[in-house]
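Student: I have a structure I would like to understand better, so I am pasting it below and will then ask my questions one at a time.
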Amino acid sequence: MAKELADKAKEAFVDDDFDVAVDLYSKAIDLDPNCAEFFADRAQAYIKLESFTEAVADANKAIELDPSLTKAYLRKGTACMKLEEYRTAKTALEKGASITPSESKFKKLIDECNFLITEEEKDLVQPVPSTLPSSVTAPPVSELDVTPTAKYRHEYYQKPEEVVVTVFAKGIPKQNVNIDFGEQILSVVIEVPGEDAYYLQPRLFGKIIPDKCKYEVLSTKIEICLAKADIITWASLEHGKGPAVLPKPNVSSEVSQRPAYPSSKKVKDWDKLEAEVKKQEKDEKLEGDAALNKFFREIYQNADEDMRRAMSKSFVESNGTVLSTNWQEVGTKTIESTPPDGMELKKWEI
């Protein structure tokens with residue numbers, strides 16, 4: 001049955017009926033979710049519809065299912081080039097070319113990527129400050145494009161060197177979460193059996209360093225850390241929603257421009273919405289490591305540079321048993337491990 005649907009999808013694709021092709025491939029995937037061919041072919045239909053982030057996600061899934069499927073690398077490279085993700089595209093195309101050296105399409109697209117990367121580097125005029133401010137007040141948490149059809153709420157906040165995206169999805173097993181990072185792409189896919197899949201696949205406001213990005217699946221949410229390629233303040237999470245600015249010390253949160261979305265509905269009170277989000281975060285009941293991480297993060301975000309250095313040094317040197325914010329106290333000595341009352345410190349030899 002799945003193959004019959006895929007055959008009909010191919011016929012629709014040939015007839016330039018790409019929406020129907022996507023729908024039929026999706027039904028085939030529901031019946032056979034481990035077929036890499038279906039994902040690679042749906043990626044091609046998405047490319048025709050100019051849904052490039054969806055195409056990248058499908059190509060990544062096809063590669064995960066079958067790393068030797070050459071056309072999956074071709075689809076990923078093509079979609080990434082459309083998104084101006086030339087380095088990510090080049091990496092995918094080079095991998096595909098290594099599998100099938102005789103395929104001329106790869107060489108042609110790789111040459112095009114090299115040319116576009118060179119042109120992009122020529123156009124880079126972003127000034128880099130000689131010194132960075134010692135303390136920067138992080139912008140407030142910003143609510144993102146929440147629509148009535150969104151399955152899970154998500155939001156982000158940022159620091160000078162990273163953007164942290166939180167998806168509030170409770171009780172999701174780690175194996176049901178698939179997250180990919182591109183040069184300027186984030187792809188979050190949550191697939192729970194018996195439920196509609198959740199997709200968060202924005203083209204990001206700024207470029208990131210994929211190898212330094214990471215994520216963690218917690219009991220109440222998924223936390224994603226995006227390492228910024230440039231030390232700039234993102235005006236939003238998504239591309240094209242405002243100019244980038246260099247961070248300034250102690251910028252008032254009142255100056256931060258909040259996102260406005262075209263709508264026929266009553267204008268939202270973003271100050272009230274932000275207060276509600278912060279209250280939900282504050283009231284959120286976490287346990288174990290998740291609670292400790294939240295506590296540590298909240299203190300760290302509001303600390304100055306000396307406090308952050310003190311916290312990091314004391315926590316690391318004491319093996320997690322001491323957390324100090326006094327740099328004058330801990331900066332000149334080694335912090336010994338101090339077990340809680342009633343517990344004994346033991347050293348293990350391997």
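Cβ coordinates are placed from backbone N, Cα and C, and glycine is handled just like the others.
As listed in Swiss-Prot for this protein:
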type    : residues             : note
DOMAIN  : 149-238              : domain 'CS'
DOMAIN  : 260-350              : domain 'SGS'
MUTAGEN : Tyr157 to Ala or Arg : Diminishes the interaction with barley HSP90
MUTAGEN : Phe168 to Ser or Arg : Diminishes the interaction with barley HSP90
MUTAGEN : Tyr199 to Ala or Arg : No effect on the interaction with barley HSP90
MUTAGEN : Thr220 to Ala or Arg : No effect on the interaction with barley HSP90
MUTAGEN : Lys221 to Glu        : Diminishes the interaction with barley HSP90
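How about a rundown of where these features are and what they're close to?
Tutor: Under DSSP, the residues of the domain 'CS' (149-238) split into helix, strand and coil as follows: 6 helix, 44 strand, 40 coil.
Its own atom aside, the Cβ of Tyr157 (mutagenesis position) has 15 Cβ atoms within 10 angstroms in the protein chains shown.
Listed in sequence order, Glu54, Ala57, Ser187, Val188, Val189 are the same-chain residues six or more apart from Tyr199 (mutagenesis position) with CB atoms under 8 A from its CB.
Around Thr220 (mutagenesis position), a 10 Å sphere centred on its CB holds 17 further CB atoms from the protein chains shown.
A 10 Å cutoff on Cβ-Cβ distances gives Lys221 (mutagenesis position) a total of 22 other Cβ atoms nearby, all chains included.
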Student: Within the domain 'SGS' (260-350), what mean pLDDT does the predicted structure show?
Tutor: 68
Student: Cα-Cα, whole number of Å: Thr220 (mutagenesis position) versus Phe168 (mutagenesis position)?
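Tutor: Cα to Cα, Thr220 (mutagenesis position) and Phe168 (mutagenesis position) are separated by 6 Å.
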Student: Determine, to the nearest whole angstrom, how far the Cα atom of Tyr157 (mutagenesis position) is from the Cα atom of Phe168 (mutagenesis position).
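Tutor: Rounded to a whole number, the Cα-Cα distance is 14 Å.
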Student: In sequence order, which same-chain residues at least six apart have a C-beta under 8 angstroms from Phe168 (mutagenesis position)?
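Tutor: The list for Phe168 (mutagenesis position) reads Tyr152, Arg153, His154, Thr220, Lys221, given in order along the sequence.
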